[in-house]
Amino acid sequence: MRGPGHPLLLGLLLVLGAAGRGRGGAEPREPADGQALLRLVVELVQELRKHHSAEHKGLQLLGRDCALGRAEAAGLGPSPEQRVEIVPRDLRMKDKFLKHLTGPLYFSPKCSKHFHRLYHNTRDCTIPAYYKRCARLLTRLAVSPVCMEDKQ
């Protein structure tokens, strides 16, 4: 991506070159002026390179983020170390969120197998976007006839 900086640099070099030739034979040129002019041009080129490399790095990082998104979608996902850090906090938040939505729920020993299957193995209770569905399913399970038998 060489956008507007490349023509600007070319134009600057043309202007500097034309200004140097314009003096011609009227004034004798000293080598120090030529060195100063060359040093100035080199500094300008370095500034432009820094500016373009910063833009290029930003674009590379953006591209890398998109590539990671595709990799995660393909099932590669983040490294196992990152998963270990995320899961415990997520489980606590899941529990708090579901208790907030459902209130205190009681499941009889007969019903605990159904509860564990629902809570740990369904999409609704494992993906945070579906926690409201999970809360609805858990409350329906708690008041179902199978789970209400031991309460009476």
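Including glycine, each Cβ sits where the backbone N, Cα and C put it.
For the mutagenesis experiment C66 to Y, the note given by Swiss-Prot reads: Abolished interchain disulfide bond without affecting homodimerization.
In Swiss-Prot, a published mutagenesis experiment is listed as F97 to E, annotated Slightly reduced affinity for receptor tyrosine kinase LTK. F97 (mutagenesis position) is surrounded by 15 other CB atoms, counting those within 10 A of its CB over all protein chains shown.
Of all the Cβ atoms in the protein chains shown, 10 others lie within 10 Å of the Cβ of H100 (mutagenesis position). Mutagenesis annotation in Swiss-Prot: H100 to E, described as Slightly reduced affinity for receptor tyrosine kinase LTK; the structure shown retains the original residue.
Long-range Cβ contacts of R123 (mutagenesis position) within its own chain (separation 6+, distance under 8 Å): Y130. While the structure shown retains the original residue, Swiss-Prot records the mutagenesis experiment R123 to E with this note: Reduced affinity for receptor tyrosine kinases ALK and LTK.
For the published mutagenesis R136 to E, Swiss-Prot gives the following note: Reduced affinity for receptor tyrosine kinases ALK and LTK. All protein chains included, R136 (mutagenesis position) registers 13 other Cβ atoms within 10 Å of its own Cβ.
Distance between Cα atoms for F97 (mutagenesis position) and R136 (mutagenesis position): 12 Å, as a whole number.
Counting in whole angstrom, R136 (mutagenesis position) lies 12 from H100 (mutagenesis position) by their C-alpha atoms.
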